[in-house]
Amino acid sequence: MNKLDYPRRNGTHKVRITILCARNLARKDLFRLPDPFAKVQVDGTGQVYSTEISKSSLDPKWNAHYDLFLGIGDAITITVWNQRKIHKGSGFLGCVRIPAFNIQSLKGAGFQRLDLGKLSPDDDELVRGQIIISLLSKDGPSSGNPLAIVGPSGDVRGPSEDDSSEDSLPEGWEERRTDNGRVYYVNHATKSTQWDRPRQPGVVGSSHATSPQQRHNTHNGNSGDRQAPAGPTRSTTCTNLMNNGHRSRDLSVTASDERRHSTEILSSVGKENTSPTTPVSATTTPGKKTSSSNSSSAGGRTLEQRPTNEPATPTSSTTSASVRLHSNDNHVKTPKHQTNGHAPPESTPTSPTGQQNYVNGNAQNGSTSGNGSGQAAQPQSASNGWTQEDAATTTSPSTTTSPPRHSQSPPTPNISPPASVTPSANGNVHSPNANSTPAGSGGGSRSYTAATPGQRSQRRSSRQQGEESSTRRRSSRGTRNGGTSGGGGGGGSGQRYASAAIAAANQAARPFLDLPPGYEMRTTQQGQVYFYHIPTGVSTWHDPRIPRDFDTQHLTLDAIGPLPSGWEQRKTASGRVYFVDHNNRTTQFTDPRLSGSILQMIRRGTVPPTSAANAGTPAPPSATPATPSAAAAVPPQATPASNATPTTLTTTTNPPHRIVPDLPQGLLEGADLLPKYRRDLVGKLRALRTELQTMQPQSGHCRLEVSRNEIFEESYRLIMKMRAKDMRKRLMVKFKGEEGLDYGGVAREWLHLLSREMLNPQYGLFQYSRDDHYTLQINPDSGVNPDHLSYFHFVGRTLGIAVFHGHCLDGGFTTPFYKQLLNKPITLGDIEGVDPDLHRSLTWMLESNISGIIESTFSVENNSFGALVVHELKPGGASIPVTEENKREYVKLYVNYRFMRGIEQQFLALQKGFCELIPSHLLRPFDERELELVIGGISSIDVNDWRNNTRLKHCTNETTQVLWFWQVVESYSSEMRARLLQFVTGSSRVPLQGFRALQGSTGAVGPRLFTIHLTADVPTQNLPKAHTCFNRIDLPPYETYQLLCDKLTQAVEETCGFAVE
């Protein structure tokens, strides 16, 4: 996995993409398999990641994730390459392009299997196979992607508890595969085919022994031969990315996107919490969706209809809800079966207009799924668990009580719920009485619920939990039905989702990863994370997944582990704990370590069924009244995990909230206000030091012995021989011929002397940014030294050693250099401090009309060792004139050229050495000016701060020698003060916290202040003595001010070395 990190642009959201694996890649060599790797790119932003190389495989597995920063119009392109042939230009294996308008639909939907396509329609490369990915929003706390297992045919599932369900087939059945590898089953007794694996007779609740009546349903009178399903439709796990058949494939999200079985990723579930279930499938017409959301009282289900302006899919998409069955007198009445059964792949005739007509065998009427109108009133089939007679008395599919009976007729597309639910104008959802709206009533249109993002994510979470008994074969996914299923792949999809609705009610299922239905996580402009309830418009600091009476501080460190990288724990003025995310510069009350499993544990152990947190909004009454028989049918453990979270709401009038300029409504009502994210540089540095300390080995030393005369070359040879982990060990430096023992002071002096040599422009590695400004930039002509890239690698390692061990370098770079080190783009404003004249010229060009004034082209002349070299800013730029239309492009290219002119290789070598010690993600909280202070410290010296943070030993503030000492310091120039500070501490730079944070001996707890020690027993002819490891200067008791001034100046300017008298 790449270690690259890219800066976050304004207005972007963070999305984590997981590249799980690829399937059935094209084999282009006869004797060897490819070495595939995948490349992820955000178009137009420069964000590029590459997976590791999978050796010799047509089904590579990477399981790598990357965090992308996506804007509103950003698209994602994923390409697969063969590393063996990429250098020959023939390693392309396929690509997938996910446009911006589909990214939102795929976020949180689990793993998706996408077909690979060509880069352009003119490509002759053979492309085949699929890639399996997932997208997950990372702007809020999440538990990450669940585990996944890819079957031999490319289907994705969670780790099943066992493979006991794959028993031998019943007598008369045979397993076959289609040309594309999909498994289907042939019943030789009835001469029929089906996708779902049949069960042995006698299995409770899921028996698939077909009765004669059922066999009549599944038998096609025209299929006398035993062939594979003719022209099987593509599985709904595959998303068609073809655009006009050839172009780079854009993802086309259909109504079945949220019902694909590839999203059924789950953790293994204990067997003791499972029980037989029977599917109650509900089928929708193309272009419409059905949703299964939990009611707060009896788990009522609402139906969602996609707006008619969304594209309709050419294949049927089916959903289903699972019902936990119990013995009861209320049985679901099964309508008469159809007499014209269909084979699974072909069940939907097509109208001349290109729309698919779905035939209901009960009413013998066809309905066209074009615009949602003209739907005939039809009784419900038993596969939906509803009939026209009992629709008014049964509450919801999740509370239906009936014996395990199945109707083998193809699913009918039209569903009439017992209670129509419609959204009100203000966003709240209201529902009429179930009895007042009989199922299947005429009218031609159906009302629908406006599903919020939180509801969609909850439904996706429910589907992930529900597949407890999934196995490796696609046909055996979910609770199986022995009959045929209509709608091609859609019919199989409906039965695969047979246990989706019970997932949220199963306490043993994997805990949900997203927020409860109706909730959304948002961030204020000041970086404060809060939760917004969409139906009521109420905002709160409190995470709705955590009970209000639960204190997360009760959890031990062993249970939740340490804070993630870049996070810090603080407390408000009232003592409430909150957390600071330095990576994204946000604050929140929710502990980022609370994963889904911990949240599930909290809810199970401490939350009564009626007291789940809902962010201060009372749970509304259920939209569907529950009958006593329906309520009794719900077992105690079937209480939804988020039962107090509103999912369907009655029509209410929201009370007016006071409008706060900088905070949403409702956030000031609580007792504690979440602090804003502050640009606390000291706090960031403290967090960085904590992270670096965890990376430092507990034993061993990084030993360097160099001479003062050859400090540059000897340091270069020693450091370039070391490994990165050796440089992270405790640094110990010794100068040859000196007796100084390094407790930090010798290392500071070594870095001070080395940085002055290393950054000296006379060596040709760096140059001053301009004549009157002594900031440094990389010299584009450093190539005169054939080993210059190795030296830049050494410079990067030296910068990393200084930062890792808490030291400062004596030298400063330009602001664009630090921005490049942070992987931030360079803008026109960055050039002002480096070249003011050029900045004024380019700014005037942007603000003025240059037509007929400037005759420049997209090329620049550069003087390299006396020779004029023309550099084209873009291909063919010498012949492209700069006009009013393209001047902004010219300025952008020119600014990039000004700072990257001939230094790309040098900077990459330097950055490589730096990142070997300091991972780039640790520097994300810092900007370029803060990084400058981290590397170089503060060059200006504040005498008052120095005096106020000085410790006195064997003297007081009123001692004569101490008063004289400060008089001498005040009389010194800035350069002499820096040399005095370097003489005493080993470094001429002040830490960014000031003199109160001067670092003392290595391993000391806390800082060590500057110390003046008056040595009374030392002759006054001696010079002052410095102890750099302890930041201490020993002053003899000089008799006069002038003597003290002369001796101190002589010691600063002329002494050199340790233990030298």
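Cβ atoms here come from the backbone N, Cα and C positions, even for glycine.
At each noted position, the model has the original residue.
What Swiss-Prot lists as domain 'C2' is 1-116, and the listing cites sequence analysis.
Residues in the domain 'WW 1' (167-200) partition by DSSP class (helix H, G, I; strand E, B; coil) as 0 helix, 13 strand, 21 coil. Residues annotated as domain 'WW 1' in Swiss-Prot, with sequence analysis given as evidence: 167-200.
Under DSSP, residues within the domain 'WW 2' (513-546) fall into helix, strand and coil as 0 helix, 14 strand, 20 coil. As annotated by Swiss-Prot, domain 'WW 2' applies to 513-546.
In Swiss-Prot, a published mutagenesis experiment is listed as W541 to F, annotated Abolishes interaction with MAD; when associated with A-544.
Where Swiss-Prot documents P544 to A as a mutagenesis experiment, the accompanying text is: Abolishes interaction with MAD; when associated with F-541.
What Swiss-Prot records for 561-594 is domain 'WW 3', and it gives sequence analysis as the kind of evidence. Assigned with DSSP, the residues of the domain 'WW 3' (561-594) fall into helix, strand and coil as follows: 0 helix, 13 strand, 21 coil.
As a published mutagenesis entry, C1029 to A appears in Swiss-Prot alongside the note: Abolishes enzymatic activity; no change in interaction with MAD. Take the CB of C1029 (mutagenesis position) and look out to 10 A: across all protein chains shown you find 24 other CB atoms.
The Cβ neighbour count for W541 (mutagenesis position), using a 10 Å radius and every protein chain shown, is 23.
Taking CA atoms as the reference points, C1029 (mutagenesis position) and W541 (mutagenesis position) are 48 Å apart.
All protein chains included, P544 (mutagenesis position) registers 25 other Cβ atoms within 10 Å of its own Cβ. Summarising model confidence by region, the domain 'WW 3' (561-594) averages a pLDDT of 81. In terms of DSSP secondary structure, the domain 'C2' (1-116) contains 10 helix, 51 strand, 55 coil.
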